[in-house]
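First up is the structure itself, then whatever we jot down about it.
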Amino acid sequence: MSFEGARLSMRSRRNGTMGSTRTLYSSVSRSTDVSYSDSDLVNFIQANFKKRECVFFTRDSKAMENICKCGYAQSQHIEGTQINQNEKWNYKKHTKEFPTDAFGDIQFETLGKKGKYLRLSCDTDSETLYELLTQHWHLKTPNLVISVTGGAKNFALKPRMRKIFSRLIYIAQSKGAWILTGGTHYGLMKYIGEVVRDNTISRNSEENIVAIGIAAWGMVSNRDTLIRSCDDEGHFSAQYIMDDFTRDPLYILDNNHTHLLLVDNGCHGHPTVEAKLRNQLEKYISERTSQDSNYGGKIPIVCFAQGGGRETLKAINTSVKSKIPCVVVEGSGQIADVIASLVEVEDVLTSSMVKEKLVRFLPRTVSRLPEEEIESWIKWLKEILESSHLLTVIKMEEAGDEIVSNAISYALYKAFSTNEQDKDNWNGQLKLLLEWNQLDLASDEIFTNDRRWESADLQEVMFTALIKDRPKFVRLFLENGLNLQKFLTNEVLTELFSTHFSTLVYRNLQIAKNSYNDALLTFVWKLVANFRRSFWKEDRSSREDLDVELHDASLTTRHPLQALFIWAILQNKKELSKVIWEQTKGCTLAALGASKLLKTLAKVKNDINAAGESEELANEYETRAVELFTECYSNDEDLAEQLLVYSCEAWGGSNCLELAVEATDQHFIAQPGVQNFLSKQWYGEISRDTKNWKIILCLFIIPLVGCGLVSFRKKPIDKHKKLLWYYVAFFTSPFVVFSWNVVFYIAFLLLFAYVLLMDFHSVPHTPELILYALVFVLFCDEVRQWYMNGVNYFTDLWNVMDTLGLFYFIAGIVFRLHSSNKSSLYSGRVIFCLDYIIFTLRLIHIFTVSRNLGPKIIMLQRMLIDVFFFLFLFAVWMVAFGVARQGILRQNEQRWRWIFRSVIYEPYLAMFGQVPSDVDSTTYDFSHCTFSGNESKPLCVELDEHNLPRFPEWITIPLVCIYMLSTNILLVNLLVAMFGYTVGIVQENNDQVWKFQRYFLVQEYCNRLNIPFPFVVFAYFYMVVKKCFKCCCKEKNMESNACCFRNEDNETLAWEGVMKENYLVKINTKANDNSEEMRHRFRQLDSKLNDLKSLLKEIANNIK
């Protein structure tokens, strides 16, 4: 008989009635790079996969109708079927293979996504089937296979069991696993499908779960809808109907499985036909090696069993014989409970003991079994228990989120470590435990005293631990001999920054670099770009970035630990970055650098949650820097102060103070050690014990310096030049320079005021010329600051004010030079007066150094910001009232000056209590206005026919009342509340904020030339001349020594490393103490609860 004829004959088979439909959700398979056309897929399936047809009719004597032992009626057999009367029916002898006629996509009731299905012979080769799954159905090679068995009949799923299944599906999704089930819409398979659906809906569609159902073709209801017609030569989509309400003994397929394999042995209504092919496929996968496997080359497979009867027992027995580990859920009933109870037996396992357990957990089933069948069950159970190392039992009542994953990982490890081939494969075992994050197992079973690990042995798993963010494993590898310095080669760092670095993080880094133009950000961006350059070559749009390269490419080879730390920090790997931080040199600098990077990136992140995480991690590193520096400072003040000024090229050449200020780490700057260091800088060689009034007195009576009124921190070496040294040390002190500048700045302001009020003539007199000279010195100082700071100069508000003041002064001089014109001379004087305000306000900045005035000035700055917000709200009310008032009172005012007064100025004055008088007709005075608009008076209000004000008082007066109420009561009190909140915030951190602001003033005067104002102008001329000579001679710059190579740096860093270890020990000790305290509290609470229970029992007994 031909293949077409057989296929047409099969179309007439009866497969049950159709019923109601049900909604579905089906996952789609994950694709790989391999792609085949539909015709290639059809040709491959038809050439390699078969169906089976009964070709010998053997009448079943037990059946009422003319039914063959294959389950089909004689009319349902293909043409040419022979009659068999004597022989016992056997599928191998009495069926024949034909090319399969049922494959393609399966659509359940026209809803949901499509799945794949295939009808195949029970003798199909596992290798061919695996090729179909991976190469033609485009499934990725699994990292794990979970074979779920048990509970094929309908049963009520307990909430705890549903939680276990949900965790099982989550594991499958996160590990890239295949799930193998029976594939039908009954019992356990139905619940597994529902959990698959829920997880697929709730998670990213790119992480679809692969759920493969393997069912018997002869047990599938409505299977005629799956058979392709003769005309379907290419793609075929079967519309499968789920008649869930029929009482047909056949099963319907589950709509939530992604792939369905329907095993055919030519029978109808015969269950468990698929068991053999399923076991063979599992064994083939478990023995197959894969280069991409995370478990030492093998694809692990685990059997997950719950409940179940005979077939579940056989499946577990077959899995154990194939060296496949099994996880059994105790409490799920039936066979699972039998096995779980027998595993706990320590004595020799006897048949009577096994039978007792069977009777206990399966009383009805065992009572119906013949004795021979019971013996078979006992034999299978004994065979399973002989390989008890392959069994792992979890209790359903104790199952939590981690119980399932721990059980699977432990089962895989036991199977792996006891396998003759793999028991000495330590690398493979370690990979398995690393994949499942089983640190305790790795510590107890692998890293023992019996084995000595070389650094090279751990490098591969170390790389995996880094990319999988396993900080505890990284620490474990470091503790067991991994040399991180040797591991971090340029190739490893390139792989980390290119393949395992988020593109979004890189974009945010680039945005931050462009937005803030910061030295550290620029350096880090170049560091990352240097590693990613090879990927840019493939991107035409980034061709312009090909020239990005570090100034010194050897930086990464000299500082690989810092590069790895930056990689972890940029990607917010919180715990991993802490482990790496502990290994770096210059931990204080690294912690502050991390705080700086994280806070800057948080500002450019669009995701609020991600930005919050970065801020939180930045604060943690600031805290670490504070605590570590405190530990260092308490041990040795001098070495701790050296840490503050230690700079490293791996952090853009910045030091701790610079990074802390750029990151606004106020808590670090406010530390006593940092403030003491700033005080030393502030006073220079002058002892801090010297009172400020003594220093100021010496400014006016200079000879007192050599009389011992001022004490110094050290004595001069040359006693003959002792007096000279005292004077030099005194006048080069930043505090003295500051005090001198304050005195002369006040004198400058007094001179400026004198010129404006008493000596401003058409021809400048001597005081005015002296004023010009002093402003020129100020101008030179601002040019120097601009030259030193570059574009960052204008980020300081005070620098902007200085520039504005100088600009106004130059503008005033320009008008002043036209003294022949009195109008121009007056304009110049007005500009000078306005400029005087700016120069006077500049005096506020000088007093930020004061502990008392400094915080008040900061409050004032913050309150100015509140005023701007208030003015915005006030402007809304003011303009609304002003325009309405002007429009009601007057018609067609053409003078802009008077429009401004009426709309803006007068409503503004009303906020301060000046009530408008032109809204009440009874008090309106026409002598204060003009009808024509030719006088310098406001336009009179519009009149009616009786020459009375036309405006309605019932509108204007309530309008004024509402406006006064809104502005004088609501808005003013809002401003007061805002001020109160701002003052409260500053007051909470009063000392910290002042200390942070003090840093800028100290650094400003420390970086200035130590020459008093105004004599510093001569030094400026000298610097300009010297710079010109350098440009002419073109002297070659000597290369600076790289950091961490100077002896003093190495000694300081080595000492900091010791302090870091002390600090970490204290942290761990404190954590252990807290844990012990919590345990003690729990014990106390438990004791109190027991006492309470006893008391309640006594009360209950007394009541009875």
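Cβ from N, Cα, C; glycine included.
Neighbour list (Asn799 (Ca(2+) binding site), Cβ cut-off 8 Å, at least 6 residues apart, same chain): Glu782, Gln785, Trp786, Tyr793. Residues annotated as Ca(2+) binding site in Swiss-Prot: Glu782, Gln785, Asn799, Asp802.
Here Swiss-Prot notes a mutagenesis experiment, Cys929 to Ala, with the remark: Abolishes ion channel activity. No effect on cell surface expression. Reduced glycosylation. Within 10 Å of the C-beta of Cys929 (mutagenesis position) we count 16 further C-beta atoms, all protein chains included. According to DSSP, Cys929 (mutagenesis position) is assigned to coil rather than to any helix or strand.
A simple way to gauge crowding: the CB of Asn934 (mutagenesis position) has 7 other CB atoms within 10 angstroms, across all the protein chains here. Looking at Swiss-Prot, the entry for mutagenesis of Asn934 to Asp says: Slighty reduced ion channel sensitivity to cold stimuli. No significant effect on ion channel sensitivity to menthol plus cold stimuli.
Taken residue by residue with DSSP, Asn934 (mutagenesis position) is part of neither helix nor strand, so it is coil. Asn934 to Lys appears in Swiss-Prot as a mutagenesis experiment; the accompanying note says: Reduced ion channel sensitivity to cold stimuli or menthol plus cold stimuli.
In Swiss-Prot, a published mutagenesis experiment is listed as Asn934 to Gln, annotated Abolishes glycosylation. Shifts threshold of temperature activation from 26.5 to 24 degrees Celsius. Reduced cell surface expression, association with lipid rafts and response to cold.
For the mutagenesis result Cys940 to Ala, the note given in Swiss-Prot is Abolishes ion channel activity. No effect on cell surface expression. Reduced glycosylation. The C-beta environment of Cys940 (mutagenesis position), restricted to residues of the same chain at least 6 apart in sequence and closer than 8 Å, consists of Arg890, Phe926, Cys929, Thr930, Phe931. DSSP gives Cys940 (mutagenesis position) a coil state; it is part of no helix or strand.
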Between Asn934 (mutagenesis position) and Asp802 (Ca(2+) binding site): CA-CA distance (Å):
44
May I have the list of same-chain residues other than Glu782, Gln785, Asn799, Asp802 whose Cβ is within 8 Å of the Cβ centroid of the recorded Ca(2+) site, in sequence order?
Asp781, Trp786, Tyr793, Asp796, Trp798, Thr803
Residue, out of the binding-site residues Glu782, Asp802, whose Cβ gathers the largest set of other Cβ atoms within 10 Å
Asp802
Cβ density check for Gln785 (Ca(2+) binding site), other Cβ within 10 Å (all protein chains) comes to 17
